[in-house]
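Take a look at the structure below.
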Amino acid sequence: MPKKTIYFGAGWFTDRQNKAYKEAMEALKENPTIDLENSYVPLDNQYKGIRVDEHPEYLHDKVWATATYNNDLNGIKTNDIMLGVYIPDEEDVGLGMELGYALSQGKYVLLVIPDEDYGKPINLMSWGVSDNVIKMSQLKDFNFNKPRFDFYEGAVY
């Protein structure tokens, strides 16, 4: 079975974001249509391997920031699909930028929302750039070889 690569967009700044991040990664490991090994996960590809969750002082380093930003853009351009882990009550502005950039590059954009948050209102712009919005529990079985458009069942704000 063919496999697709993804750009894994997800916040990791709060406990809820970290929980959703881990749940999504576990689901992707089980998904037979994803080539996770060759996909781009920003937290695993920060410049010179310096993770700002462990070394926040690098958030003030222009070389680190510029290189990490450009690597992330390359990750979006060179992977098949943009996947965004989205928490309606904790929107991450960086994810919003990544979603818009992916759309500009002609990428299929999939938002994944934790089941307990699915149906809550989401940002109009995040909704607008998304080709589909699914529950976290659907991620392990989502067929990335046959991406389709569908409407989000919740409202927008």
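Placed from the backbone N, Cα and C atoms, the Cβ positions cover glycine too.
Original residues fill every noted site, and no substitution is shown.
Secondary structure from DSSP puts Glu98 (mutagenesis position) in a helix. Swiss-Prot lists Glu98 with the feature active site, nucleophile.
Swiss-Prot lists Glu98 to Ala among its mutagenesis entries, and the accompanying note reads: Loss of transferase activity. Around Glu98 (mutagenesis position), the same-chain residues six or more apart in sequence whose CB sits under 8 Å from its CB are Tyr7, Gly9, Asp72, Ile76, Met82, Gly84, listed in sequence order.
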